[in-house]
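J.: Take this structure first; my questions come after.
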Amino acid sequence: MDPCGDPAVPGGDCPQTRGPGLQGASGQEGPLQGTCVDSSHSEHEDRNRMSEELIMVVQEMKKYFPAERHTKPSTLDALNYALRCVHSVQANSDFFQSLGPRGAHQADVTVYSLEDLTALASEHTSKNTDTFAAVFSFLSGRLVHISEQAALILNSKRGFLKSVHFVDLLAPQDVRAFYAHTAPTQLPFWNNWTQRASQYECAPAKPFFCRICGGGDREKRHYSPFRILPYLVHVHSSAQPEPEPCCLTLVEKIHSGYEAPRIPVDKRIFTTTHTPGCVFLEVDERAVPLLGYLPQDLIGTSILTYLHPEDRPLMVAIHQKVLKYAGHPPFEHSPVRFCTQNGEYVILDSSWSSFVNPWSRKVSFIIGRHKVRTSPLNEDVFATRIKKAASNDKDIAELQEQIHKLLLQPVHASASSGYGSLGSSGSQEQHVSITSSSESSGHCPEEGQHEQMTLQQVYASVNKIKNVGQQLYIESMARSSVKPVAETCVEPQGGDEQKDFSSSQTLKNKSTTDTGSGGNLQQEQPSSSYQQMNCIDSVIRYLTSYSLPALKRKCISCTNTSSSSEEAKPIPEVDSSQRDTEQLLDIRKQETTGPSTDIEGGAARTLSTAALSVASGISQCSCSSTSGHAPPLQSESVAVACKPWALRTKASHLAAGGFKHVGLTAAVLSAHTQKEEQNYVDRFREKILTSPYGCYLQQESRNRAQYSCVQAGSTAKHSRCAGSERQKHKRKKLPAPVDTSSPGAHLCPHVTGLLPDEQHWGPSASPSPLGAGLAFPSALVVPSQTPYLLPSFPLQDMASQGVGVSAAWGAAAGCPPLSAGPQAVAAFPSAYVDTLMTIFLHNAPLFPLWPPSFSPYPSLGAAGSSELAPLVPAMAPNPEPTTSGHSQRRVEENWEAHSEELPFISSRSSSPLQLNLLQEEMPAPSESADAVRRGAGPDAKHHCVTGPSGSRSRHCTSGELATATAQQESAAASGSSASSIYFSSTDYASEVSENRQRPQDRQRDEALPGAAEESIWRMIERTPECVLMTYQVPERGREEVLKQDLEKLQSMEQQQPLFSPAQREELAKVRSWIHSHTAPQEGHLQSCVACEDRGSVGDTAEVLEQHPAEDTS
């Protein structure tokens, strides 16, 4: 039963069922009730009439239902479709009205009158009798002007056309296409096109097609296809005071291409594009007169629907060939029969090509170029279809699914992806011209193409390229790490060098052979495709980012002379590394016989910038992993390793010869960073010194002098447990020279293990530094923001010489000589004061000075400010207390004398390379010099202060030499590994190491007694009123702050990514803490700093194996 008749049922039954009953009642009752009966009867008649009108409207609406819906529409479907049409028209009307005269761009807009429009229309329509011009308003939608021949073309009256909306003339199924192509924002101005008409033969506007009818009854209307070109104009009329935006359309009627005037046979060509699912994506406008369909009729529908049922299976074979020759020039296949709009069939000779997505390697769409071979029987392709073609939707769906699954396979052809020689549908005509498809599409790929590469061949080629690239990468890494060593270090001679050279030469020859074979492979195969080049590029990027474990763990500065092939081997055991280290020391011991005379001549007093860059790059190599494997060395080996070597000749050679440009390297970046930091600090200091308060700040900095002592002895494990920031800015610990004559001169095992990996010092002709010349270490790395090369000297000999040593060192370094007393040091100019580094020894204090160019951390204040470079660890810890009470008192007296005369000495050290530490940090409450003197007595005990977290580094402090800043940074060492303050250890270290759970407050009180007198507030009190900032921070209540935070969290909660249940299960298999909804526990690593062995060398090796990711160079 048709639901269309549902509204008529109650209306039709009502008068028949209820009418007689009412009449019978009126006959039995009196005349007073007759009046009520007549009124109710009239109401029923009105109801019936309204019901009949409703049925007529619904039937009329069903006529406008889209023709694509082959099923009979119901009343509900018709009403919904009508509602959607109303909403669409209303939305477009609102959009046009919102533009108004101000919505469109008004630059260079020409306003036309109605007379001008008439002249324009007659000018462009007089050449073609099937063309007319129509202008409709964007605000009202009504026609403002229409040509005279429009009534003849549309077979309608002229008066009717002037009073109607232009959209009312369109077929309902074409309204959406009309609105999509006439949006004012995308229409070109008419005057702009006419000005460039001589340059362009075609109009810049994009044409579209619609069916338009004239007047008459709706049932007798006949829609004809028209080609429309829209333009934007502004019309001024008497009804509108302001110019009104309008659309000028040039409408041309389309005739069948097989009727007069016929399209030539050799020009009956059009192109189509469809998806792997056989759905039309694009249809050439040349197909409209040849097939009778408008582009919007075909787009979105299946191509199989329009093919003859017997030709549909051919599409499977066609798409199989499309997959086989994807990316190649077009190929031809069997002709197919295509159904036109009037129900007749035309035979098409088609050539097919495809576009391959270069990323997914799948066919994205298929391009068909079709040429009509035979015309349809009924040449009027726009005629109404008499009989409906029977189509089996089930068969079409099965074929579509089969073709879609076929084209889901990736393409492995070696040819370049894309259209091949076809280009695109627009550029296609440049290749194919107007000739037949068989003549223009080129030869078939079976004849001239190379044999297709199989998947196994592609994989073999990729693997071969990968092996070659990996070997080249290893060779480049070995060359980059060995070359600086050869220039800055004394190369060992012997069997090891020959073995390294032979292995390196073997690798070079092998790489050359592989490269040559790769070149032969490239000559044999055809030109590489985009996919092959992309694959090779991915392999190269993978190899570049890939870090070999051997390169990580065996990157030893200045001793890494092994070849890349040896680096690829696993890490040797502890015993083998010990033997290698001892053997290396024996070799170098034999070579430390030649005297050094370069210091006398002063060939190289300072290093060049290139040497700085190279050494800073070398110093970034990590020696922490090998130091963990190296066992304690014998005392004589340590003594030999610590003796100065003559390396000045190499340094002068580097400075004189210069360096070859190697591009952007770590050394170049380090030098650049050093330069930028130096410039920044210099500008900041200059700004402060030139301010009105420069003198006050300079004086204030001298009044706040503090002191501290330094101890070397941090292990590589300590630097590795530091966290992410410490890993980025690692630095090498200085080898601590030990006086072997002293009974307590025994190094910590981990500190001793560092020595083979450090840059060793050259031999000296005289055991005394006062002899032939002072030999400096090749690179003294200061724990500053960047590694720096700084001149230094053997501390063990300098400590025993006293005043003469200071004078000799000053002469050798090119600086004013140091006298025994502190007055000579205080007499240095401010430039030297800024770059002073204080080194405390057990016997006599020594204050080496560097030139200003080597300033690792220039002061942020005035000259002589207390903000100095980080103190260099220069002394190894003593495992046993060897100094007597008398020597302790002497150290204390010397320190007090120096601290009184040297107000610029400060213990506010900063951490390694961190740009954020350039900012001023407020110190913790510090104790005064008097309080330190009171606490530093002959009976003062030494304390080992452990941070809040046992997993972090521990610092052993000395009671008589501790300062207030040491208290601040020792407490902060638990949360950050950037602290570089070290303190000398004594016999109390073993006691504290056994009981590490002492309260932090108690340890702090014992280590730093009375450290609460001087604070930052005393400095603020002495600061003038005009210097202090005068703004006030507004008060914020606790409840208000919590409320705002809660609102922000709630607003951000919806933006947070959520895991799906499957992802949670997958993660839970690896991370068990996800089930409990808790944070993962942090791993704890304990580092040993005391001289007693907190963990054996084997434990260190286990930590290295468990945490390979932290062991980075």
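In case you wondered, yes, glycine gets a Cβ from its N, Cα and C as well.
What Swiss-Prot records for this protein is below:
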type    : residues  : note
DOMAIN  : 120-187   : domain 'PAS 1'
DOMAIN  : 258-324   : domain 'PAS 2'
DOMAIN  : 333-376   : domain 'PAC'
MUTAGEN : W359 to E : Abolishes homodimerization
MUTAGEN : I367 to E : Abolishes homodimerization
J.: What whole-number Å value do you get for the CA-CA distance of W359 (mutagenesis position) and I367 (mutagenesis position)?
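T.: Approximately 19 Å lies between the Cα of W359 (mutagenesis position) and that of I367 (mutagenesis position).
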J.: Specify the count of other C-beta atoms within 10 Å of the C-beta of I367 (mutagenesis position).
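T.: Summing over all protein chains shown, I367 (mutagenesis position) has 24 other Cβ atoms within 10 Å.
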J.: Quick one: give me the count of other CB atoms within 10 A of the CB of W359 (mutagenesis position).
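T.: The Cβ of W359 (mutagenesis position) has 9 Cβ neighbours within 10 Å.
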J.: Within the domain 'PAS 2' (258-324) only, compute the mean pLDDT.
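T.: Mean pLDDT for the domain 'PAS 2' (258-324): 93.
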J.: Using DSSP, break the domain 'PAS 1' (120-187) down into helix, strand and coil residues and give each count.
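T.: The breakdown for the domain 'PAS 1' (120-187) reads 33 helix, 14 strand, 21 coil.
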J.: May I ask you to report the DSSP-based helix, strand or coil state of W359 (mutagenesis position)?
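T.: SS state of W359 (mutagenesis position) = coil.
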